[in-house]
Amino acid sequence: MAAVILESIFLKRSQQKKKTSPLNFKKRLFLLTVHKLSYYEYDFERGRRGSKKGSIDVEKITCVETVIPEKNPPPERQIPRRGEESSEMEQISIIERFPYPFQVVYDEGPLYVFSPTEELRKRWIHQLKNVIRYNSDLVQKYHPCFWIDGQYLCCSQTAKNAMGCQILENRNGSLKPGSSHRKTKKPLPPTPEEDQILKKPLPPEPTAAPISTTELKKVVALYDYMPMNANDLQLRKGEEYFILEESNLPWWRARDKNGQEGYIPSNYITEAEDSIEMYEWYSKHMTRSQAEQLLKQEGKEGGFIVRDSSKAGKYTVSVFAKSTGEPQGVIRHYVVCSTPQSQYYLAEKHLFSTIPELINYHQHNSAGLISRLKYPVSKQNKNAPSTAGLGYGSWEIDPKDLTFLKELGTGQFGVVKYGKWRGQYDVAIKMIREGSMSEDEFIEEAKVMMNLSHEKLVQLYGVCTKQRPIFIITEYMANGCLLNYLREMRHRFQTQQLLEMCKDVCEAMEYLESKQFLHRDLAARNCLVNDQGVVKVSDFGLSRYVLDDEYTSSVGSKFPVRWSPPEVLMYSKFSSKSDIWAFGVLMWEIYSLGKMPYERFTNSETAEHIAQGLRLYRPHLASERVYTIMYSCWHEKADERPSFKILLSNILDVMDEES
């Protein structure tokens, strides 16, 4: 699969290849490679690409140019507001929402595409001209206006493939003089009819005013980011940037204070206005027990942490004090409250408009707290999160950029090795054994999987598909497989740490659930642990591409019977609820420190017992509350099992109660 050069959501006008075809406009996800310009349906709620709707071979493109927008189009060429019926609402011209059209001309006529911004249009035209520059049939004249109602608005010619009416001034392609890649074509002299057309004055092409920075969203970099390819923009922690393009995808286009533009990872930034993420005292994903452990280790009077509360949308201030007479010190947790007027307080008499103002006040005044907030405490190294790919658009990875350092083990698809990308970035390299995977299907789906980005998912970086075996490149996790981690470290875990592992996995699965993406093989063996003990979910969705019948058949020796609900064992019916069942078994694995589920039974006996209603017993490290959560995942009726969102809420409640 060729690397994607550009990827954007545009409005596409129907090409009306038949005279009876309707004129309509649809949002499409456009992808450009060196070989094809393709467009797809796009699911905005799930943030993923849909079915392919069409493509154009790059070698067939003869011209790429802007189009002069039609002024005051009639109602039939206008579109309704999103979500409203056109017969019941004010019509809005298409150019008001996607005001920057351009055309891609090929052997079947012009394809009209509408961009939401002038900058995005310019970039696409530039890249398209770059990839077609060696084409042999580039035209010397084009139509600057739309083809509408059977004719071009600029010259009234009625043949869709009629020669253009305006001469291109060496703008179509970018060949240097004397290039041997294609013969230079001199334009033919105009016919008398064309000469008359050319003498007609054309309507002036509108000039787009540069985007004012006051109209753009301002963000602050949370981490440094060094560009990995030419499309990227460098980030410096604490500096401000302006967002030029924002999407559901994990890369946004931005501009720095010097006017440099490029793509940045969206998980490396936060909104500049009233954001608390940039402050040293804030730890977004820290739990109550982690905060207590860190404050005790620091042992400083007035040490404090501001963290997300277990209650959605709330914050908690955790404070350590020695002055209470307790030899080990005392930790108090204060929920940041708010009034109906959006004023924040810890003590009701002291109200503030923002949380930073609140913290600043209590850094100088205890005002009812166990101690004033003297020392912000945080993890020594707040590691930057993984990016979705090694730079924007970097999908196909060059094997020459990989250095293999050591073998990590052997998985379902082959050997896994630890290595470096370009000598500096840690990666895991899965070398796919030939015949073990449906490779073509995986490669098509992996582009979607790369856009799944969450801090508790092992990030897919890219693939190497131009040789065999193919490689899958992912985030490296230093402590390896969760199952082995549990077995090897079994005497060192406190129950609170085990619950945090469950929370980590549940957060990842809630994210996949929100994207309507199934894992299909959730188990401790398919989760990995990083150097800080954070658990991340791996191999999501890969089981669909296994070619081994012993793995894919429910009666096969390798099928994950012990993690499968009745509807999967009997009917191979996978759903988010079958992932819920598997999560309950994974919780059991964690609290049993890596034991085999149903260890006394064979696979066939296990399947029989599950069908009869047998469920796993409560591990001795699991409290009744924890066991209630895992047991709720094993309801015989799939619809009666909770969602991952509910499970996460229940786990957070237990974390607060048992800490």
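Even glycines carry a Cβ here, placed using N, Cα and C.
Annotated in Swiss-Prot:
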- K26, R28, Y39, K53: 1D-myo-inositol 1,3,4,5-tetrakisphosphate binding site (BINDING)
- H143, C154, C155, C165: Zn(2+) binding site (BINDING)
- 281-377: domain 'SH2' (DOMAIN)
- 402-655: domain 'Protein kinase' (DOMAIN)
- E41 to K: Constitutive activation (MUTAGEN)
- Y223 to F: No autophosphorylation (MUTAGEN)
- K430 to R: Loss of activity and no phosphorylation (MUTAGEN)
- R28 to C: In XID; prevents interaction with ARID3A (VARIANT)
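Ranked by Cα separation from K430 (mutagenesis position), the binding-site residues K26, Y39, C155 are led by Y39. Rounded to a whole value, the Cα-Cα separation of C155 (Zn(2+) binding site) and Y223 (mutagenesis position) is 54 Å. Secondary structure of the domain 'SH2' (281-377) per DSSP, as helix, strand and coil residue counts: 19 helix, 28 strand, 50 coil. Comparing the recorded positions Y39, Y223 by how many other C-beta atoms lie within 10 angstroms of each C-beta, the top residue is Y39. H143 (Zn(2+) binding site) has Y39 as its nearest neighbour among the recorded positions Y39, E41, K53, going by CA to CA distance. Per-residue confidence over the domain 'SH2' (281-377) averages out at a pLDDT of 87. In the three-state DSSP scheme, E41 (mutagenesis position) falls into the strand class. Listed in chain order, the residues near the 1D-myo-inositol 1,3,4,5-tetrakisphosphate site other than K26, R28, Y39, K53 are K12, K27, L29, F30, Y40, E41, G54, each with its Cβ within 8 Å of the site Cβ centroid.
Pairwise Cα distances among K26, R28, Y39, K53, which the record gives as the binders of 1D-myo-inositol 1,3,4,5-tetrakisphosphate, peak at 11 Å. Long-range neighbours of K53 (1D-myo-inositol 1,3,4,5-tetrakisphosphate binding site) (same chain, six or more residues apart, CB within less than 8 Å of its CB): R28, Y39, Y40, E41.
According to its DSSP assignment, K26 (1D-myo-inositol 1,3,4,5-tetrakisphosphate binding site) is in a strand. For K430 (mutagenesis position), the Cβ neighbour count at a 10 Å cut-off comes to 23, with all displayed protein chains included.
The recorded positions in question are K26, R28, H143, and the one with the fewest Cβ neighbours inside 10 Å is K26. Across the structure, C165 (Zn(2+) binding site) and K26 (1D-myo-inositol 1,3,4,5-tetrakisphosphate binding site) place their CA atoms 28 angstrom apart. All chains included, 22 other C-beta atoms sit within 10 angstroms of the C-beta of C155 (Zn(2+) binding site).
Of all the Cβ atoms in the protein chains shown, 21 others lie within 10 Å of the Cβ of C165 (Zn(2+) binding site).
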